[in-house]
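Report on the structure given below.
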Amino acid sequence: MLDYEWDNPSSIVLSGDERNPDSDPTRSSFSFFDPISHYNNDHRHITISPPLLSSFSNQQQQHHLTLYGQTNSNNQFLHHHHHHHSLYGSTTTTTPYGASDPIYHPHSSAPPASLFSYDQTGPGSGSGSSYNFLIPKTEVDFTSNRIGLNLGGRTYFSAADDDFVSRLYRRSRPGESGMANSLSTPRCQAEGCNADLSHAKHYHRRHKVCEFHSKASTVVAAGLSQRFCQQCSRFHLLSEFDNGKRSCRKRLADHNRRRRKCHQSASATQDTGTGKTTPKSPNDSGVKASSSPSSNAPPTISLECFRQRQFQTTASSSTSASSSSNSMFFSSG
């Protein structure tokens, strides 16, 4: 008895249009080949996208071309795909996969043509390619974006992208450029001067005063007669200066106070140093010098004591001799 494998229905593939395959007896008796149904059945169950299998799509294209001639994507056998919604137009592809894949469906409502551009760098861009990809311009721009270093609120690009950076950060209104240049250029704030300080020293550029007016005795600034203070680095009224001084009275007083404080502290240290050391007499110094140990010379104290004792003995002998002579004189008289 033959085994028909009724328990394995996975080997039988039926299309969606064949609701009742046993109702038509002609299909089992005749080997009639329907190109439209075969075309739809072949491609309804294939869900592989064409970009992944370009060689397979080319083989299917050649197979259908040999059977039916040039492939035609008319609407006569694709009317059952109207319910699909696509993002692309009918000019996106010429492969048979356009009938099965809703992304390449020819009857969908496509966006305006200005939002799309053809990508000719795909895998099928050669001589034997049978499809062209339609990629939105936003995606194309993402592929060609430049890589920059984002620090804070600004992105820094390489030197090769100077044109791109200039176009990115250029000002929208041309009038603002002249105003910005005039504000960024440092000029002297004295009335009637307005000297350009772009090439002056950093001190003059920072405080917006030229070298001449920074040393002048009288300068008209902000409608008042003033003088530039060397320590404050700003203009003051003439009443705040003493005679022809270039620094204001307040800053000079602070400067003098600091100088006096320095001198007082220095003199105080000198006084404390001299007060600790007491003056020494020459006898003390001689005694200390004599008391210092010396290996060669004998101590001087013993010699002096010896001399004093010898002087005392001689004095006592002389006094005894005189007393004896006196006694002899008085006795003889």
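Cβ atoms are placed via backbone N, Cα and C, with glycine included.
Unsubstituted: the structure retains its original residues.
Among the features that Swiss-Prot reports, Zn(2+) 1 binding site is placed at CYS188, CYS193, CYS210, HIS213. The Zn(2+) 2 binding site annotation in Swiss-Prot covers CYS229, CYS232, HIS236, CYS248. SER233 to Ala appears in Swiss-Prot as a mutagenesis experiment; the accompanying note says: Slight decrease in DNA binding efficiency. The mutagenesis experiment SER247 to Asp is recorded by Swiss-Prot, whose note states: Complete loss of DNA binding. Slight increase in nuclear import efficiency. Mutagenesis annotation in Swiss-Prot: SER247 to Ala, described as Slight decrease in DNA binding and nuclear import efficiency; the structure shown retains the original residue. According to Swiss-Prot, the mutagenesis experiment CYS248 to Ala carries the annotation: Increase in nuclear import efficiency.
What Swiss-Prot annotates, mapped onto the structure for a quick look.
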residue : record                : contacts (Cβ under 8 Å, 6+ apart)
CYS188  : Zn(2+) 1 binding site : ASN194, ALA195, LEU197, LYS208, VAL209, CYS210, HIS213
CYS193  : Zn(2+) 1 binding site : ARG187, CYS210, PHE212, HIS213
CYS229  : Zn(2+) 2 binding site : PHE235, HIS236, GLU240, PHE241, ARG246, SER247, CYS248, ARG251
CYS232  : Zn(2+) 2 binding site : SER247, CYS248, ARG251
SER233  : mutagenesis position  : TYR203, HIS207
For the Zn(2+) 1 site given as CYS188, CYS193, CYS210, HIS213, which other residues of the same chain have their Cβ within 8 Å of the site's Cβ centre?
GLN189, ALA190, ASN194, ALA195, VAL209, GLU211, PHE212, SER214, VAL219
Determine, from DSSP, whether CYS188 (Zn(2+) 1 binding site) sits in helix, strand or coil.
coil
Quick check on the binding-site residues HIS213, HIS236: which one has the highest count of other Cβ atoms within 10 Å of its Cβ?
HIS213
Neighbourhood of the Zn(2+) 2 site (CYS229, CYS232, HIS236, CYS248): other residues with Cβ within 8 Å of the Cβ centroid, in order?
ARG227, PHE228, GLN230, GLN231, ARG234, PHE235, GLU240, PHE241, SER247, LYS250, ARG251
Can you see whether DSSP assigns HIS236 (Zn(2+) 2 binding site) to helix, strand or coil?
strand
Tell me the coarse DSSP state (helix, strand, coil) of SER247 (mutagenesis position).
coil
Tell me, how many other CB atoms lie within 10 A of the CB of CYS210 (Zn(2+) 1 binding site), whichever protein chain they belong to?
19
